[in-house]
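According to Swiss-Prot, the protein carries these features:
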- 12-17, 41-42, LYS49, 63-66, VAL256, TRP409, 448-450: FAD binding site (BINDING)
- PRO64 to Ala: Decreased affinity for protoporphyrinogen-IX (MUTAGEN)
- LYS71 to Ala: Strongly decreased catalytic activity (MUTAGEN)
- ILE176 to Ala: Strongly decreased catalytic activity (MUTAGEN)
- PHE227 to Arg: Decreased affinity for protoporphyrinogen-IX (MUTAGEN)
- TYR366 to Ala or His: Reduces protoporphyrinogen oxidation by 90% (MUTAGEN)
- TYR366 to Glu: Reduces protoporphyrinogen oxidation by 99% (MUTAGEN)
Amino acid sequence: MSDGKKHVVIIGGGITGLAAAFYMEKEIKEKNLPLELTLVEASPRVGGKIQTVKKDGYIIERGPDSFLERKKSAPQLVKDLGLEHLLVNNATGQSYVLVNRTLHPMPKGAVMGIPTKIAPFVSTGLFSLSGKARAAMDFILPASKTKDDQSLGEFFRRRVGDEVVENLIEPLLSGIYAGDIDKLSLMSTFPQFYQTEQKHRSLILGMKKTRPQGSGQQLTAKKQGQFQTLSTGLQTLVEEIEKQLKLTKVYKGTKVTKLSHSGSCYSLELDNGVTLDADSVIVTAPHKAAAGMLSELPAISHLKNMHSTSVANVALGFPEGSVQMEHEGTGFVISRNSDFAITACTWTNKKWPHAAPEGKTLLRAYVGKAGDESIVDLSDNDIINIVLEDLKKVMNINGEPEMTCVTRWHESMPQYHVGHKQRIKELREALASAYPGVYMTGASFEGVGIPDCIDQGKAAVSDALTYLFS
């Protein structure tokens with residue numbers, strides 16, 4: 001490398017790659033490291049799924065709309081960028097579960113669908129008497145035998161029965177991953193539930209004991225919620241990182257086609273004809289793209305065989321009087337058993353008042369789920385019409401929306417199927433042996449939320465610097 005400096009290349013400019021570049025630059029400046037840094041992004045823009053549209057006074061998030069405040073890496077990144085004055089918490093309100101065509105309030109005290117307060121669970125209309133009785137079996141059932149992994153569905157059905165799973169737990173948990181809970185890995189998504197069961201035997205009693213005071217549904221009594229975003233839209237986060245990357249050479253609209261050994265370092269072939277040499281590489285690209293770069297590594301088959309779900313979301317803006325809701329709240333999720341194409345809906349102007357102009361209603365509906373992704377390929381008009389038809393079953397909507405925005409994310413939701421953790425472990429061990437100094441990380445590996453991705457980017461920086469300078 002020039003002037004005897006080491007060279008690190010980051011592949012992928014989503015939030016994982018951007019966080020890696022930002023914190024790598026911080027290390028270079030603070031420790032005066034002899035290091036050059038390059039970031040290569042396949043699309044014309046950085047930021048990945050973080051994308052904000054401002055239209056007719058509305059602030060529309062095409063991808064994630066927020067992050068959990070208690071996961072400290074995201075608020076910390078915002079502060080490190082000097083954007084803390086833009087942080088806003090969600091307004092709290094009642095959330096609902098739609099079963100058939102009835103909206104049921106989320107039972108108070110439910111943590112990811114697991115009851116920690118008995119009275120609201122007993123009185124809810126979400127479950128039949130027999131469904132409640134089956135869930136109560138959790139109090140006397142033994143803990144499951146030690147297992148390396150199992151599906152979310154297998155675990156929760158054994159603890160609380162099918163009805164609670166299908167009417168409450170499944171709509172909440174599968175919505176995060178757009179996945180099938182009977183395939184999703186417990187240990188790669190919510191291992192804390194397994195650990196709670198193993199320690200306390202009863203999942204309900206264990207959750208009740210370990211639940212932080214003032215969390216979950218208790219927040220509905222407060223004005224501020226547990227999620228945060230930026231008042232100008234989350235894309236501000238991306239733009240500010242890009243603006244502050246002073247030491248990083250950034251290629252946009254450029255793909256890495258191959259990563260191979262080149263003497264004691266690595267050679268990266270780009271589709272623009274440029275070849276980069278690197279001493280260490282951090283790969284944060286989606287797993288299918290990452291697999292294509294290292295096709296000669298046998299363990300890369302784990303990534304090639306990993307499925308991703310396609311989803312879409314639709315933002316709809318109305319004059320306030322055009323939408324009348326029987327229920328006050330911030331939104332609802334939908335039981336898979338219900339005859340609806342949408343999987344959830346956020347009453348965005350209630351949850352994020354800054355996102356809609358005064359006197360306007362902003363709804364955001366979600367479509368596409370594991371096993372039912374064809375709707376994503378329909379035209380904008382067809383998707384909008386299907387969404388409106390579903391929403392009109394739940395609320396009174398008069399007239400057409402004055403603003404619409406359809407966003408498709410093809411093969412965007414990596415599926416952590418049973419055994420995912422072990423497969424990733426095997427891949428990383430093979431990578432460390434055959435390609436020391438090359439690190440794969442990001443949403444396809446250990447968490448899809450913004451804080452999870454930031455954490456993974458920071459961990460990769462630590463690994464790369466240890467490899468290069470220890």
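Note that Cβ sites are derived from N, Cα and C of the backbone, with glycine treated the same way.
Original residues only.
Comparing C-alpha positions, VAL448 (FAD binding site) sits nearest to ILE176 among the mutagenesis positions LYS71, ILE176, TYR366. The Cβ of GLU41 (FAD binding site) has 25 neighbouring Cβ atoms from other residues within 10 Å, across all protein chains displayed.
Neighbour count (other Cβ atoms within 10 Å of the Cβ, all protein chains): 29 for GLY12 (FAD binding site). Looking only at the recorded positions GLU41, GLY63, ILE176, TYR366, the one with its C-alpha closest to LYS71 (mutagenesis position) is ILE176. The two recorded residues ILE15 (FAD binding site) and TYR366 (mutagenesis position) have their Cα atoms spaced 22 Å from each other. Taking the Cα of SER66 (FAD binding site) as the reference point, the closest of the mutagenesis positions ILE176, PHE227, TYR366 is PHE227. Note: the Cα of TYR366 (mutagenesis position) and the Cα of GLU41 (FAD binding site) are spaced 27 Å from each other.
Counting other C-beta atoms within 10 Å of each candidate's C-beta, the recorded positions ILE15, ILE176, VAL448 are led by ILE15. With respect to their backbone Cα atoms, PRO64 (mutagenesis position) and ILE176 (mutagenesis position) stand 11 Å from each other. The Cα of ILE176 (mutagenesis position) lies closest to that of GLY63, out of the recorded positions GLY12, GLU41, GLY63, PHE227. Mapped onto three states, the DSSP output places ILE176 (mutagenesis position) in helix. Here the CA atom of PHE227 (mutagenesis position) lies 26 Å from the CA atom of GLY12 (FAD binding site). In this structure, the C-alpha atom of GLY63 (FAD binding site) lies 15 angstrom from that of PHE227 (mutagenesis position).
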